[in-house]
Amino acid sequence: MSNPGTRRNGSSIKIRLTVLCAKNLAKKDFFRLPDPFAKIVVDGSGQCHSTDTVKNTLDPKWNQHYDLYVGKTDSITISVWNHKKIHKKQGAGFLGCVRLLSNAISRLKDTGYQRLDLCKLNPSDTDAVRGQIVVSLQTRDRIGTGGSVVDCRGLLENEGTVYEDSGPGRPLSCFMEEPAPYTDSTGAAAGGGNCRFVESPSQDQRLQAQRLRNPDVRGSLQTPQNRPHGHQSPELPEGYEQRTTVQGQVYFLHTQTGVSTWHDPRIPSPSGTIPGGDAAFLYEFLLQGHTSEPRDLNSVNCDELGPLPPGWEVRSTVSGRIYFVDHNNRTTQFTDPRLHHIMNHQCQLKEPSQPLPLPSEGSLEDEELPAQRYERDLVQKLKVLRHELSLQQPQAGHCRIEVSREEIFEESYRQIMKMRPKDLKKRLMVKFRGEEGLDYGGVAREWLYLLCHEMLNPYYGLFQYSTDNIYMLQINPDSSINPDHLSYFHFVGRIMGLAVFHGHYINGGFTVPFYKQLLGKPIQLSDLESVDPELHKSLVWILENDITPVLDHTFCVEHNAFGRILQHELKPNGRNVPVTEENKKEYVRLYVNWRFMRGIEAQFLALQKGFNELIPQHLLKPFDQKELELIIGGLDKIDLNDWKSNTRLKHCVADSNIVRWFWQAVETFDEERRARLLQFVTGSTRVPLQGFKALQGSTGAAGPRLFTIHLIDANTDNLPKAHTCFNRIDIPPYESYEKLYEKLLTAVEETCGFAVE
């Protein structure tokens, strides 16, 4: 819908308003997502436009532009509405609005994209409003130059907020909110509306705010005395080009690295802004706790970055913009893959092995232990990973999987392998055949739990235990007994990637070297200790002692395959090369590599291919093998105290008999039975890295959902019921502890299946 209104001459100017997207809109219906559209009104001029409607999303993307004629006293109101509800009653379907006064319009135009917070129509409105809208204002008397290709992937990370509260401990923002009366274009006060007003400060105020935020840049900022007069813009830094998209949107390209950004490099980046769309910037930004000196791309020398990784190629578009082709995964990107080494270096600086500076003042309670800092940094890196993966998830469609419990392995294999990787990234919806459960996360968790129990079972021959008394999984070198074993390993890799992508966990523990191989890191002798202690002890003895009069080995080792003793040469003609004091280090190194890669090269590459189809390899660079193990498998140890302290009670209190008896029963359970209880209620035996306070509930929920004990009014002959999507267990008011224990045990051990109430 569009109403251009009347074109006014004289003092009015033509402005192109681009409405790019909205983010984190309020979800007001539990079972339905809104159909958002944006409405743009130039107050007092009769100009009115509406964007297209985007179906079923809280993060709509429009990328539509409108040419507006704005006078000196005009203001622009942008409101977001739910198309499903606008016809029900007056004001229904309102999701938030923002109003730009004339002063703000003049300040914001030609500054690229800005993210504005949505607010209520009236302060007295009870409906929740949250989220942001990303827009840009551009005068139409400019002529754009350069190419028309632009990388839009980094737009949602551009935290160019127009206003920001400056609470205690927070830096000042370059733009500040200033209360103003609600006036129409004539200046008369108007009633009924209370949209957020945006009033830009003067240049002097912005300079002062920048000085307060970062004293180190005082000398680099222009003062009002030496500032250029008029609207003449300073020159761009060396290596930058200003270009314009087909829709008239201005962006900036760093020609040496091929990185594009909506942020003007001539303007100091406000606190909270992530310059550009490079993932390395995002990692550095979040890991440093939102402290923000913008990264100078001029300091990046392409020669110092070295050659491209294997399988990568540099190409350029018709307009001359450089992009990079990954032939390994058949993908393209504008970001130089060599910049991820910089990101990895920044993350390595956070390792706890480095000494931590002590605070100059404050109590001992304020000091941070290395373990605490390490955990905090790991949580931050995990948040960044989740954010990067969420950007890759399609907004529409579902990844629907329907299997039977009896044939869960084969049916899952057939359905997963016929899907494309981009289909697996859609919202996961799992259904067990013959059951009516709706999957809001709990059914998918149970599906993964049951599938892993089958898929990783050594009975199928894909995996084996590392030793007879250490039950850690490794790839079975004799898996080729199954002619389709490589396809099954590809499937296993996809399942692991699917779990990580959708925030679930794999119920199975692999060896530490397996995770190092997934990260592409070399395996060392120390990695052997947790897998094969006896062999590790023997190889360490060889290194630490003189073997000349003791050992009579060659560079040839024996191994058992299907009852036959086979020999393997660690190097060419190894059977004729004796192990001596001079070459024993080479022998140990080759032996360790052979021990972990013996006959599993093809299997591992197939598994890694499936995993990287959903989790790109460069996103794993900041993590080590222990962290990757936590990302894939979560915590397998259940902390009962953490469980108790992060449990929500519904229709009961901590002193209720039901609650006391429940925890009394849990305390009598062994580790295995506690894990079964947790799986019964949440769908998974694994706990998130942050503990029980981070238990995930329904898919798409804004935050975690705590474990919940719900006392219900039901017949005490009934068994407890679990709602895995909400991490809730419903318990009838049993008369005694013995009855609760019996019913709880029966429900956990003897029942399965989903239904809809």
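Note: Cβ is positioned from N, Cα and C throughout, glycine not excepted.
According to Swiss-Prot, the features are:
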ACT_SITE  Cys725  active site, glycyl thioester intermediate
DOMAIN    234-267  domain 'WW 1'
DOMAIN    306-339  domain 'WW 2'
DOMAIN    420-757  domain 'HECT'
MUTAGEN   Lys28 to Ala  Fails to ubiquitinate RHOA; when associated with A-85
MUTAGEN   Lys85 to Ala  Fails to ubiquitinate RHOA; when associated with A-28
MUTAGEN   Lys350 to Arg  Abolishes FBXL15-mediated ubiquitination and degradation; when associated with R-381 and R-381
MUTAGEN   Lys381 to Arg  Abolishes FBXL15-mediated ubiquitination and degradation; when associated with R-350 and R-383. Abolishes FBXL15-mediated ubiquitination and degradation; when associated with R-383
MUTAGEN   Lys383 to Arg  Abolishes FBXL15-mediated ubiquitination and degradation; when associated with R-350 and R-381. Abolishes FBXL15-mediated ubiquitination and degradation; when associated with R-381
MUTAGEN   Cys725 to Ala  Loss of enzyme activity, without abolishing FBXL15-mediated ubiquitination
Tell me, how many other CB atoms lie within 10 A of the CB of Lys85 (mutagenesis position), whichever protein chain they belong to? 17
Using C-alpha atoms, which one of the mutagenesis positions Lys381, Lys383, Cys725 comes nearest to Lys85 (mutagenesis position)? Cys725
The most crowded of the mutagenesis positions Lys28, Lys381, Lys383, Cys725, judged by neighbouring Cβ atoms within 10 Å of its own Cβ, is Cys725
Measuring Cα to Cα, how many angstrom lie between Lys381 (mutagenesis position) and Cys725 (mutagenesis position)? 26
Using the alpha carbons only, what distance in Å do you get between Lys28 (mutagenesis position) and Lys383 (mutagenesis position) once rounded? 25
Rounding to whole Å, the Cα atoms of Cys725 (mutagenesis position) and Lys383 (mutagenesis position) are apart by 22
What is the three-state DSSP composition of the domain 'WW 2' (306-339), stated as helix, strand and coil residue counts? 1 helix, 13 strand, 20 coil
Reduced to three states, what secondary structure does DSSP give Lys85 (mutagenesis position)? coil
Take the domain 'HECT' (420-757) and average the pLDDT across it for me. 86
